[in-house]
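Asker: One structure, pasted below without further comment.
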Amino acid sequence: MRRELAIEFSRVTESAALAGYKWLGRGDKNTADGAAVNAMRIMLNQVNIDGTIVIGEGEIDEAPMLYIGEKVGTGRGDAVDIAVDPIEGTRMTAMGQANALAVLAVGDKGCFLNAPDMYMEKLIVGPGAKGTIDLNLPLADNLRNVAAALGKPLSELTVTILAKPRHDAVIAEMQQLGVRVFAIPDGDVAASILTCMPDSEVDVLYGIGGAPEGVVSAAVIRALDGDMNGRLLARHDVKGDNEENRRIGEQELARCKAMGIEAGKVLRLGDMARSDNVIFSATGITKGDLLEGISRKGNIATTETLLIRGKSRTIRRIQSIHYLDRKDPEMQVHIL
C-alpha cells in the first residue's frame, strides 16, 4: 500500500468519531453507531482505493451498515481489504463512558481472516513475550510463561479482561495466582493495543469477546510486533446452552464451515493477520487509556488519532482541530 494512504485513513476514523460524538451520552447506541457508519462510508468512498469490507457491521442485506463484502473507495488505486469498527464501544458512547473509539484496519487483499460475527477467545501480549503464548495450554501456564519472558514475578504481571459474568471464575483464578487484574466494561481493541505500547503497564489481554474485534486487534498487534492467539467459539458455548443460544450457535458453526474455518481450533496471529503491511487508525471518541476523547466548543472540535503503519512500524499520534461548519455538506449532516 502507498504510505500516503495512512493520512487518508486517519481522516476516515476522525469523521466517524465526530459523528459518534454527536450522540454522546444520549442513551441511543444504535443511532450513534449508524451516524459513525455513514460518516465512515462517506470518507472511505473518497479515498483512491479498490477496497472491500471484510470485517464490518453486518451482512449484505443489512444496509445501511458497512456490510461484509461491500466495495468502498473510488475503485482506483490499491486493492485492499478493510476491517472496520465505526464505534468500538457503542454502549460507552451512549452512556458517556471512557474508552470509546472509531477504528479501521487496512491490509493487502487476503490479509485478514474473514471471521464470522461470533465470539472469540483471545490471548494477546506485547513484543517482549512474543512466541510464549498457546491457547492449547491452561491460562495459568501461559501467564507463568509470559512472566518468565518479561523477567518479572506473577505478582507484577498485569492482565486486562472484560468485566463480564462469563469471566468471573477466570478473574478469581488470576487473582489467586497473584496477578494484577484490570477488569474493563468494554473495549478490548484499545486494551489489546496497550499490551504493545512501551509506556503501558498492561502485559496481557485475555478473555472472550467479539471475533470481528479480534481480527482488528490482530492487525494492529501484527503491526506492532506483538503476539496473539484466538479461538472461535459458538454462542451456546459462551452464553449457555439453551434453545435460542443453540440455534444461533449452530448457525455460526455452519458459517464457519462454509468459510473453511474450524471453530474451536487455536488461531495464531499469522492466521488472522497474514502480513504486517497494514495501516491502523483509531480516533478517540471519549477519553480513555489509549487516546484523548473529542473536545468540542461550538463548531470547533479537537480529536486525537493513533495512526500506525505496520511496514515501517511507525506510530503517530495526531491532534487535529476541525471547523465542523467547513466540512462537506454531506458530512455536516452527521457531525453538526
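Along the chain as shown, residues are numbered 1 onward.
Backbone N, Cα and C define each Cβ position, glycine as well.
Where a substitution is noted, the model still shows the residue that was there originally.
According to Swiss-Prot:
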- Asp33, Glu57: Mn(2+) 1 binding site (BINDING)
- Asp85, Glu88, Glu213: Mn(2+) 2 binding site (BINDING)
- Glu88, Gly89, Thr90, Tyr119, Lys164, Pro165, Arg166, Asp186, Gly187, Asp188, Gly210: substrate binding site (BINDING)
- Lys29 to Ala: 2.4-fold increase in FBPase activity, and no effect on substrate affinity (MUTAGEN)
- Glu59 to Ala: 5.5-fold decrease in FBPase activity, and 1.4-fold decrease in substrate affinity (MUTAGEN)
- Asp61 to Ala: Great decrease in FBPase activity (MUTAGEN)
- Asp85 to Ala: Great decrease in FBPase activity (MUTAGEN)
- Glu88 to Ala: Strong decrease in FBPase activity (MUTAGEN)
- Thr90 to Ala: Strong decrease in FBPase activity (MUTAGEN)
Asker: Measuring Cα to Cα, tell me the gap between Thr90 (mutagenesis position) and Lys164 (substrate binding site) in whole angstrom.
Answerer: 16
Asker: Looking only at Cβ atoms, how many others are within 10 Å of the one on Lys164 (substrate binding site)?
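Answerer: Neighbour count, Cβ to Cβ under the 10 Å cut-off: 16.
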Asker: Hey, does DSSP put Glu88 (mutagenesis position) in a helix, a strand, or just coil?
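Answerer: Reduced to three states, the DSSP call for Glu88 (mutagenesis position) is strand.
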Asker: Enumerate same-chain residues with a sequence separation of six or more from Lys29 (mutagenesis position) and a Cβ-Cβ distance below 8 A; give 'none' if the list is empty.
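Answerer: The answer is Ile87, Thr90, Arg91, Thr93, Ala94.
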Asker: Quick check on the binding-site residues Gly187, Gly210: which one has the highest count of other Cβ atoms within 10 Å of its Cβ?
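Answerer: The largest 10 Å Cβ neighbour count belongs to Gly187.
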Asker: Between the recorded positions Asp33, Glu88, where is the Cβ count within 10 Å the lowest?
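Answerer: Selected from the recorded positions Asp33, Glu88 on minimum Cβ neighbours within 10 Å: Asp33.
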Asker: Would you list, in sequence order, the binding-site residues among Arg166, Gly187, Gly210 whose CA lies within 10 Å of the CA of Asp85 (mutagenesis position)?
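Answerer: Matched binding-site residues: none.
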Asker: Check the Cα distances from Asp33 (Mn(2+) 1 binding site) to each of the binding-site residues Lys164, Arg166, Gly210, Glu213 and keep only the ones within 10 Å.
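Answerer: Correct set: empty; none qualify.
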Asker: Nearest by CA distance to Glu88 (mutagenesis position): which of the binding-site residues is it, out of Lys164, Arg166, Gly187, Gly210, Glu213?
Answerer: Gly187
Asker: Enter the number of other CB atoms within 10 angstroms of the CB of Glu57 (Mn(2+) 1 binding site).
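Answerer: By my count, 24.
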Asker: Does anything in the same chain, at least 6 positions from Arg166 (substrate binding site), have a Cβ under 8 Å from its Cβ, and if so what?
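Answerer: In sequence order, Ile208, Val238, Lys239 meet the Cβ cut-off.
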Asker: Could you state the whole-number distance in Å separating the C-alpha atoms of Glu57 (Mn(2+) 1 binding site) and Glu213 (Mn(2+) 2 binding site)?
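Answerer: Between the alpha carbons of Glu57 (Mn(2+) 1 binding site) and Glu213 (Mn(2+) 2 binding site) there are 11 Å.
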Asker: Return the count of C-beta atoms lying within 10 angstroms of the C-beta of Glu213 (Mn(2+) 2 binding site), excluding that atom itself.
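Answerer: Looking across every protein chain shown, the total is 22.
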Asker: Could you tell me the C-alpha distance between Gly187 (substrate binding site) and Glu213 (Mn(2+) 2 binding site) in angstrom, no decimals?
Answerer: 9
